[in-house]
Amino acid sequence: MGSVGSQRLEEPSVAGTPDPGVVMSFTFDSHQLEEAAEAAQGQGLRARGVPAFTDTTLDEPVPDDRYHAIYFAMLLAGVGFLLPYNSFITDVDYLHHKYPGTSIVFDMSLTYILVALAAVLLNNVLVERLTLHTRITAGYLLALGPLLFISICDVWLQLFSRDQAYAINLAAVGTVAFGCTVQQSSFYGYTGMLPKRYTQGVMTGESTAGVMISLSRILTKLLLPDERASTLIFFLVSVALELLCFLLHLLVRRSRFVLFYTTRPRDSHRGRPGLGRGYGYRVHHDVVAGDVHFEHPAPALAPNESPKDSPAHEVTGSGGAYMRFDVPRPRVQRSWPTFRALLLHRYVVARVIWADMLSIAVTYFITLCLFPGLESEIRHCILGEWLPILIMAVFNLSDFVGKILAALPVDWRGTHLLACSCLRVVFIPLFILCVYPSGMPALRHPAWPCIFSLLMGISNGYFGSVPMILAAGKVSPKQRELAGNTMTVSYMSGLTLGSAVAYCTYSLTRDAHGSCLHASTANGSILAGL
């Protein structure tokens, strides 16, 4: 009869029958009996004696995302795991005032990326060990703690010396990096199990975080002349937004819509979606003998025990009554997968999505070569510290637009995406011309860096989102969480290399701060600057 529990539908046997058109003996494996029966209904096979089984759990309608609430929640999830880091680097005016003559923004960027790379590698290993929501919750807590600590102890109470505060801020950025990256990597695996538009929603949320933080910094700086007070309010607003994202996640994870999609890949390991409590069975019907055998791949039987003595085996007599039952799934203790199995799972996924992995890595490598490091050091004698704030705001806003454009239904091939991502390398020499030669750059007008930042932001948002969105659809449902985590590893690899290269550009801006004699008088008011 073939091995029990196999996943193929065996051909019916017609040998030795009086009529070749009558099936006398047939065997079905696992839940494929229902699939065959459903197909048979449309062809009128029921009249020829083919048994039909139906399961009401399979007819459950797909829940609706009413009022796009789940999409909005996923957008805020994207806000939640980039908002803390953006909060640290967007108050660039406060950092330059408190730590003059230092590479604080470069140090924060490199610290964040190095810790984030380690975190995403660890999360990729633990994806089969720790539950999804455990990782996300831990990420939120690790992001909220440092934000609140720096707001109260450093910005408000100023409990530390300059050197201590410098080190503590870097440590806070490292803690935020670990928490937010575990959270980010988990969310991409999370949304990979949902329809594609929700991955795009998370990536749009990343850009929304930048836009919200840039607007928050501009408003607090305009409304509160005192730099310390404006920075404190700025950080407290960030804490409130992060807390809102966390609370919304706790609500959405229990919604019918999310549970419908996130439990399907889990159930597919057991057979068909929706049959989560069963463990599969085999049906064998011999018309000549009048027997119907139901077998289940139960644990190995004792040597002296017959298969028909197993509780997973049932026979009906010649009366023709069919029985269906599921044997409860045995409780199996979850154990660590072997190192070879981990590598094999990732290799299988990477073979399918390699072009998307390279595309997203190249996109973020080029971006991190320039943002936030080099962009934060661009100066103008009239606009002063307002210019880097405006440039970063333009980038965040255009990145937001690019990620919205990523929702357009364009059929990209992976190699074409990779080629377009590589073309963005042209932004590196263009931005260098905005700061070099030091004190008298070739493109000294403030409009140039704003235009380049606009174009770089749109292309970063688009080509940083499309590969992530498409990758999850190229693998099977049970591989989507792993594909999301693997794409995040590529994403973080690009960020890490880009941050390392960005340090090479710091020497180009080292003397730019003293090139403007009147820059300090222009920083007090945006009206005076314009």
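Every residue, even glycine, has its Cβ placed from backbone N, Cα and C.
DSSP assigns D91 (mutagenesis position) to coil in the three-state reduction, placing it in neither a helix nor a strand. Long-range Cβ neighbours of D91 (mutagenesis position) (same chain, at least 6 residues apart, Cβ-Cβ under 8 Å): R217, T231, F234, F235. Quoted from Swiss-Prot, the note on the mutagenesis of D91 to A is: No significant change in dopamine, serotonin and MPP(+) uptake.
Record note (Swiss-Prot), mutagenesis E128 to A: No significant change in dopamine, serotonin and MPP(+) uptake. The unchanged residue is displayed.
Mutagenesis annotation in Swiss-Prot: D154 to A, described as Loss of dopamine, serotonin and MPP(+) uptake; increased uridine uptake; the structure shown retains the original residue. In sequence order, F160, A165, I168, N169 constitute the residues six or more apart from D154 (mutagenesis position) in its chain with CB-CB distances below 8 Å.
Experimental mutagenesis is annotated in Swiss-Prot for D163 to A, with the remark: Loss of dopamine, serotonin and MPP(+) uptake. Neighbour list (D163 (mutagenesis position), Cβ cut-off 8 Å, at least 6 residues apart, same chain): empty. In the three-state DSSP reading, D163 (mutagenesis position) counts as helix.
Swiss-Prot documents E206 to R as a published mutagenesis change and attaches the note Loss of dopamine, serotonin and MPP(+) uptake; no uridine uptake activity. Sequence-distant neighbours of E206 (mutagenesis position) (same chain, six or more apart, CB under 8 Å from its CB) are G78, V79, F81, L82, K403, listed in sequence order.
Among the sequence features in Swiss-Prot, the mutagenesis site E206 to Q is noted as follows: Loss of dopamine, serotonin, adenosine and MPP(+) uptake; gain of uridine transport activity.
Secondary structure at E206 (mutagenesis position), taken from DSSP and collapsed to helix, strand or coil, is helix. Here Swiss-Prot notes a mutagenesis experiment, E206 to A, with the remark: Loss of dopamine, serotonin and MPP(+) uptake; gain of uridine transport activity.
Long-range Cβ proximity for T220 (mutagenesis position), meaning a same-chain Cβ under 8 A and a gap of 6 or more residues, is found for S230, T231, I233, F234, V237. While the structure shown retains the original residue, Swiss-Prot records the mutagenesis experiment T220 to I with this note: Loss of dopamine, serotonin and MPP(+) uptake.
Where Swiss-Prot documents T220 to S as a mutagenesis experiment, the accompanying text is: Reduced dopamine, serotonin and MPP(+) uptake.
Under the heading of mutagenesis, Swiss-Prot lists T220 to A and annotates it as follows: Reduced dopamine, serotonin and MPP(+) uptake. Annotation note: T220 (mutagenesis position) sits in a helical segment as assigned by DSSP.
In the three-state DSSP reading, E227 (mutagenesis position) counts as helix. Residue density at E227 (mutagenesis position): 17 other Cβ atoms are found within 10 A of its Cβ, drawing on all protein chains shown. Here Swiss-Prot notes a mutagenesis experiment, E227 to A, with the remark: Functional with slight increased dopamine, serotonin and MPP(+) uptake.
Sequence-distant neighbours of E242 (mutagenesis position) (same chain, six or more apart, CB under 8 Å from its CB) are G80, L83, P84, Y140, A143, L144, L147, listed in sequence order. Here Swiss-Prot notes a mutagenesis experiment, E242 to A, with the remark: Reduced dopamine, serotonin and MPP(+) uptake.
According to Swiss-Prot, the mutagenesis experiment E375 to A carries the annotation: Functional with increased dopamine, serotonin and MPP(+) uptake. Counting only residues at least six positions away in the same chain, the Cβ atoms of P388, I391, M392, F395, F431, P449, S453 sit under 8 Å from the Cβ of E375 (mutagenesis position). The DSSP secondary structure for E375 (mutagenesis position) is helix.
According to Swiss-Prot, the mutagenesis experiment E375 to Q carries the following note: No change in adenosine uptake.
Secondary structure at E242 (mutagenesis position), as computed by DSSP, is helix.
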